[in-house]
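A short worksheet on the structure shown next.
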Amino acid sequence: MNMFFRLTALAGLLAIAGQTFAVEDITRADQIPVLKEETQHATVSERVTSRFTRSHYRQFDLDQAFSAKIFDRYLNLLDYSHNVLLASDVEQFAKKKTELGDELRSGKLDVFYDLYNLAQKRRFERYQYALSVLEKPMDFTGNDTYNLDRSKAPWPKNEAELNALWDSKVKFDELSLKLTGKTDKEIRETLTRRYKFAIRRLAQTNSEDVFSLAMTAFAREIDPHTNYLSPRNTEQFNTEMSLSLEGIGAVLQMDDDYTVINSMVAGGPAAKSKAISVGDKIVGVGQTGKPMVDVIGWRLDDVVALIKGPKGSKVRLEILPAGKGTKTRTVTLTRERIRLEDRAVKMSVKTVGKEKVGVLDIPGFYVGLTDDVKVQLQKLEKQNVSSVIIDLRSNGGGALTEAVSLSGLFIPAGPIVQVRDNNGKVREDSDTDGQVFYKGPLVVLVDRFSASASEIFAAAMQDYGRALVVGEPTFGKGTVQQYRSLNRIYDQMLRPEWPALGSVQYTIQKFYRVNGGSTQRKGVTPDIIMPTGNEETETGEKFEDNALPWDSIDAATYVKSGDLTAFEPELLKEHNARIAKDPEFQNIMKDIARFNAMKDKRNIVSLNYAVREKENNEDDATRLARLNERFKREGKPELKKLDDLPKDYQEPDPYLDETVNIALDLAKLEKARPAEQPAPVK
């Protein structure tokens, strides 16, 4: 679900259809619950600890030194910006930092819960202070600055230092709204709602939130890709992997205290009803034979849990239509199995002159991906495309089996990836069918967010000489995770009152290319590297403080299905000539230069209105000029101001456009080359 918060002017009290909906403000610290472990958490902690210490690839001792590291990670997860807790708070609990291993083994998580409860109290105090700051006159004429990233800053020594940090935070929030054109009155109203909303959320925190954070600190200290998944996150994970769920087919978001329809899945129950529209608010949820439950002010995940249910069952929604002065209405929907098509492979065809290039955009390696790609390749074959692009940008991976089977569509047979466990045992995962589903020119487009299964596929295509890889160096995740439920068959017999216990993902293996190299930390280096607008940002495995190291093993025995190295000089020459003249890439290069010039200052922003307005005006002027240059090239009328830009305007994708050109060049070169006999590689 999409759980971001939009700030709009909504009345805190609405009289609707004869009912009064109100959400109580939290004005005292004692209204925030003191959170304690639930009965099942001790057992879950014991099972998680046992699983990680016995089975994780990185063999570690849960000793005092490791416990101290868990404490530090938990502390930073709890107060990332170091602007909630005091240094004395940290020192108070640091005395017990070496005891966390014992707590995890026993399941008695006192330090985790006590520290969380203190942070809740401190966070309440901070937002109460922020509300008091709003009453002061606003002054944006000084030389104050605001640090956007305090993750490495020391914790404040006293309340005066803490107040100074929040003076700057409130001033930053005020100035951000003032730059949008809001009046001082509107700014105060908006921020008052925002801060009170944050306080109400404190009162909705539950024991599972604390437990999840504790387990996350433990898991992430072992390596970046080891996770504890709460029962609800486990359900979400299964949905992502299968691309299906049972529900009403709507994406929800929070808007102050309201659950709002953000979008609807075409063909789903919500869309088919024609009684629900984007922007409508869900104020009540009712199950068959049960009264309607008022959900105003509820956590989004709690509302979602009420709405979802088995296929064929009914759910009643009390809907407040978008707009003012409207009455609620009740809509009854029958839940269905919903396929999340927006996460499935998408096919498109790019036409350049008389040539066509097929593009397969793959957002993730879900179960069933290979079968879906086969269908799309058949469609592309009917359109007589000259080449195919596999777009793996922002693809974070997924099922290892799908990476292997997808690779098998493009080579006759052979190993795709080598997998090694922590005992040194190496396994080859291979394609064995001896068939090639697509034999034409192939290009793989990647970026720094292409990870894991994406890197397995890209590396295999590169090592076999089957495809040209273009884009950015990839993320560098070269590890394999295993997913295990924490439930036991006997749990429901012995403890029927327990909910589901969640699951864990933990690293059990590292994978290696067929050439023996690892993608861990280094990723896959493209044959043609594209310039990007955010050069050297801290994205990738190598920036994780506890990532497993890079290493290599012996190469597998495999038969290359092609060799594109002879083409690379010509392809690179044509590519460089094009982007040197391409206005979009010229702008990208300017952005790179600007980013690099400002990278040491990018987290420090001015709190002076004139300075920020000048910066914003310059940015707007640059964007408007670039848009008008583009429109002029396209023969479209120029814009007078940015507000005239249509809301549905689609920005061009210069990286994909250039990849299409590279694919056409590759197709021409391959067509002109005589067939060669492949040779085995050892």
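A Cβ is built for glycine as well, from the same backbone N, Cα and C atoms used for every other residue.
Residues as originally present; substitutions not included.
Here the structure is a predicted model, which means the values were calculated and not measured.
When Cβ atoms from all protein chains are considered, those within 10 Å of S452 (mutagenesis position) total 28, not counting its own. According to DSSP, S452 (mutagenesis position) sits in a coil region rather than a helix or strand. The annotation active site, charge relay system is assigned in Swiss-Prot to S452 (among others).
All protein chains shown were included, and the count of other CB atoms within 10 Å of the CB of D463 (active site, charge relay system) stands at 23. What Swiss-Prot lists as active site, charge relay system is D463 (among others).
Just so you know, the Cβ of K477 (mutagenesis position) picks up 28 other Cβ atoms within 10 Å once every protein chain is counted. Taken from Swiss-Prot, the feature active site, charge relay system covers K477 (among others).
Secondary structure of the domain 'PDZ' (238-322) per DSSP (helix as H, G, I; strand as E, B; remaining residues coil): 18 helix, 33 strand, 34 coil. The domain 'PDZ' feature in Swiss-Prot is assigned to 238-322; the stated evidence is sequence analysis.
Within its own chain, G397 (mutagenesis position) has G364, F365, A403, A451, S452, A453, S454, E455, K477 as residues 6 or more apart in sequence whose C-beta sits under 8 angstroms from its own. As a published mutagenesis entry, G397 to A appears in Swiss-Prot alongside the note: Loss of activity. Perturbs protein structure.
Taking the Cβ of G398 (mutagenesis position) as reference, residues of its chain lying under 8 Å away and at least six apart in sequence are, in sequence order, M241, G364, F365, Y366, L369, S452, A453. For the mutagenesis experiment G398 to A, the note given by Swiss-Prot reads: Loss of activity. Perturbs protein structure.
Quoted from Swiss-Prot, the note on the mutagenesis of S452 to C is: Reduces activity by over 90%.
Annotation of the published mutagenesis S452 to A in Swiss-Prot: Loss of activity; the original residue is retained in the structure shown.
For the published mutagenesis E455 to A, Swiss-Prot gives the following note: Loss of activity. Perturbs protein structure.
One mutagenesis experiment catalogued in Swiss-Prot, K477 to A or H, is accompanied by this note: Loss of activity. No apparent effect on protein structure. Under DSSP, K477 (mutagenesis position) is assigned to coil, being neither helix nor strand in the three-state scheme.
D463 (active site, charge relay system) carries a helical DSSP state (H, G or I). According to DSSP, G398 (mutagenesis position) is assigned to a strand segment. E455 (mutagenesis position) has a Cβ environment of 30 other Cβ atoms inside 10 Å.
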